[in-house]
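Some features that Swiss-Prot has for this protein:
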DOMAIN    2-68  domain 'HMA'
MUTAGEN   Cys13 to Ser  Loss of copper binding; when associated with S-16
BINDING   Cys13, Cys16  Cu cation binding site
MUTAGEN   Cys16 to Ser  Loss of copper binding; when associated with S-13
Amino acid sequence: MEQKTLQVEGMSCQHCVKAVETSVGELDGVSAVHVNLEAGKVDVSFDADKVSVKDIADAIEDQGYDVAK
């Protein structure tokens, strides 16, 4: 199991938190998602054999937020 923290821009409310947690949490291989709205960070625990950091970032960007590269 790996853990990664992504810097995410554009989140401003609890709806944003729920959207990111749901979209990332539905990915196969993701075991935990925690969004820190104030810091603009998303902590993800995942199985790198099943899902990549790019897949996780894409899921966040699909919700309309920007992931720092």
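Even glycines carry a Cβ here, placed using N, Cα and C.
Where a substitution is noted, the model still shows the residue that was there originally.
The structure displayed is predicted, hence computed values, not measured ones.
Across all of the domain 'HMA' (2-68), the predicted model scores a mean pLDDT of 97. For the recorded site, Cys13 (mutagenesis position), the DSSP three-state label reads coil.
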